[in-house]
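S.K.: Feature table excerpt (Swiss-Prot):
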| type | residues | note |
| --- | --- | --- |
| ACT_SITE | Cys421 | active site, phosphocysteine intermediate |
| DOMAIN | 1-388 | domain 'PTS EIIC type-1' |
| DOMAIN | 399-477 | domain 'PTS EIIB type-1' |
| MUTAGEN | Cys204 to Ser | Destabilizes the protein structure; when associated with S-326 |
| MUTAGEN | Cys326 to Ser | Destabilizes the protein structure; when associated with S-204 |
| MUTAGEN | Asp419 to Ala | Still allows binding to Mlc |
| MUTAGEN | Cys421 to Ser | Unable to be phosphorylated and to catalyze the phosphoryl exchange between glucose and glucose 6-phosphate at equilibrium. Remains susceptible to CdiA toxin from E.coli strain 3006. Still allows binding to Mlc. Derepression of Mlc targets becomes constitutive, i.e. independent of PTS phosphorylation |
| MUTAGEN | Cys421 to Asp | Still allows binding to Mlc. Derepression of Mlc targets becomes constitutive, i.e. independent of PTS phosphorylation |
| MUTAGEN | Ile422 to Ala | Still allows binding to Mlc |
| MUTAGEN | Thr423 to Ala | Decreases Mlc binding |
| MUTAGEN | Arg424 to Lys | Cannot bind Mlc. Cys-421 can be phosphorylated in vitro |
| MUTAGEN | Arg424 to Ala or His | Cannot bind Mlc. Destroys the ability of Cys-421 to be phosphorylated in vitro |
| MUTAGEN | Val449 to Gln | Interaction with Mlc is hardly detectable |
| MUTAGEN | Ala451 to Phe | The complex with Mlc shows much weaker association than the wild-type |
| MUTAGEN | Gln456 to Ala | Decreases Mlc binding. Interaction with Mlc is hardly detectable |
| MUTAGEN | Ile458 to Ala | Still allows binding to Mlc |
Amino acid sequence: MFKNAFANLQKVGKSLMLPVSVLPIAGILLGVGSANFSWLPAVVSHVMAEAGGSVFANMPLIFAIGVALGFTNNDGVSALAAVVAYGIMVKTMAVVAPLVLHLPAEEIASKHLADTGVLGGIISGAIAAYMFNRFYRIKLPEYLGFFAGKRFVPIISGLAAIFTGVVLSFIWPPIGSAIQTFSQWAAYQNPVVAFGIYGFIERCLVPFGLHHIWNVPFQMQIGEYTNAAGQVFHGDIPRYMAGDPTAGKLSGGFLFKMYGLPAAAIAIWHSAKPENRAKVGGIMISAALTSFLTGITEPIEFSFMFVAPILYIIHAILAGLAFPICILLGMRDGTSFSHGLIDFIVLSGNSSKLWLFPIVGIGYAIVYYTIFRVLIKALDLKTPGREDATEDAKATGTSEMAPALVAAFGGKENITNLDACITRLRVSVADVSKVDQAGLKKLGAAGVVVAGSGVQAIFGTKSDNLKTEMDEYIRNH
């Protein structure tokens, strides 16, 4: 049961990365366009704002497509089925909800009582994915043969969406009310506590690759903002981009991603044994620059996560504290994907107290460096370069990586599902005991996570390319 649950949660987390991947361009367009910079012609600002806003307005549909593709090995039919399912489900609720709630349709629409948001998109995507996996090989009588196989999937998905829409018309209002209550509490009533908890739990979920699921309600659901054109935005990211002065509560990520973790990487480098310091320095400086520029932190985190869990617990606590600090000091900036220098500069149009970020950030860096340096020495933690015995990894060329990786995962017969997100290979295997974790690390994995039949190998931003190479190798050999 646990094996299947973790494998499915892995797929959910991975599938959410496709819609999240459109946020950078949408965020830049909406953020820059809404900022109304004096050096940018008004018509250009308007076009950019409308273009970016259109993506955020259709996020439920984009999430529906992403979830469907994530559970069907990127089969395009499931994406079409997800679009059909979402459209039918929404319209079904629009008709049935007024009958259930005994309220005019206009009042239901104005109060968003039947608005399922991105969660509705995820539900629609799940319907399409389930129907695809269940019916894509279905055989029908000869006179209905045209609708057999994959063509049947959008049809059955649409029918299932009608049933789902009717059911949601009854159960969604109380669920939506609870979500709205939490949204109001987190966004407006007590954001200090809410985002402190968010930051801590989000880091705790990183080792399992499940943080993408936790991010969705905070990034795309909480709070509500209506701009001058009457467009409604939900979620901290879209609201900030649209110019909501109460948004930007996710800004704490800049403190530990641009300053804290890079300082921790330097502390690990300085703590390495003299004979290993040059080698470790190259790795850590590269990881620190990645975190500082892009906000991608896994290369640093996985270097100490398993060998020194006490450091990771402290890091999770400091990450959680970063969000309340920014909120209490009135520091706001925007993020579209992660909290790196690129986001910090490009999305600063609606920011507040931008000058405080480097000041507080340097203070955070000092805290991180001091804690890591002291604890590594005092507890003799085996961070990179301090191992009792090290074995040099053999350099492996790009052309050799695919077969070596397949072999490390136990051979192609042992691989039951192959996928990747931004920083990690996500592989389901038949027999975990056949996976060579040491071999994966020699090939460059910053860490390996095993839970049930799911194996995650953290290779950084090249993971998706490695997945493509492995997929081609498996098909051709």
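A Cβ is built for glycine as well, from the same backbone N, Cα and C atoms used for every other residue.
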S.K.: Pop the Cα-Cα gap between Cys204 (mutagenesis position) and Cys326 (mutagenesis position) into the table, whole Å please.
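M.R.: If we compare the Cα positions of Cys326 (mutagenesis position) and Cys204 (mutagenesis position), the gap is 20 Å.
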S.K.: Mind giving me a neighbour count for Thr423 (mutagenesis position)? Other Cβ atoms within 10 Å of its Cβ, every protein chain shown.
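M.R.: There are 24 of them.
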S.K.: Closest to Asp419 (mutagenesis position): which of the mutagenesis positions Cys204, Val449, Ala451, Gln456, Ile458, going by Cα position?
M.R.: Gln456
S.K.: Check the Cα-Cα distances from Thr423 (mutagenesis position) to the mutagenesis positions Cys204, Val449, Ala451, Gln456, Ile458 and tell me which is shortest.
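M.R.: Result: the closest of the mutagenesis positions to Thr423 (mutagenesis position) is Ile458.
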S.K.: Rounded to a whole angstrom, what is the C-alpha distance between Cys204 (mutagenesis position) and Val449 (mutagenesis position)?
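M.R.: Between the alpha carbons of Cys204 (mutagenesis position) and Val449 (mutagenesis position) there are 13 Å.
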S.K.: Which of the mutagenesis positions Val449, Gln456, Ile458 has its Cα closest in space to the Cα of Arg424 (mutagenesis position)?
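M.R.: Of all the candidates listed, Ile458 is nearest in space.
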S.K.: Fill in the CA-CA distance, Cys421 (mutagenesis position) to Ile458 (mutagenesis position), as an integer in Å.
M.R.: 10
S.K.: List the Cα distance (Å, whole number) between Gln456 (mutagenesis position) and Val449 (mutagenesis position).
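M.R.: So the alpha carbons of Gln456 (mutagenesis position) and Val449 (mutagenesis position) sit roughly 5 Å from each other.
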S.K.: Tell me, how many other CB atoms lie within 10 A of the CB of Ile458 (mutagenesis position), whichever protein chain they belong to?
M.R.: 25
S.K.: Return the single residue from the mutagenesis positions list (Cys204, Cys326, Cys421) that has the minimum number of other CB atoms within 10 Å.
M.R.: Cys204
S.K.: Do me a favour and check the Cα-Cα span between Val449 (mutagenesis position) and Ile458 (mutagenesis position); whole Å is fine.
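M.R.: With the alpha carbons as reference points, the distance is 8 Å.
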S.K.: Mind checking which of Arg424, Gln456 has the fewest other CB atoms within 10 A of its CB? They're the mutagenesis positions.
M.R.: Gln456
S.K.: What three-state secondary structure does DSSP assign to Cys421 (mutagenesis position)?
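M.R.: Coil, per DSSP.
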S.K.: Including all protein chains shown, what's the count of other C-beta atoms within 10 A of the C-beta of Asp419 (mutagenesis position)?
M.R.: 21
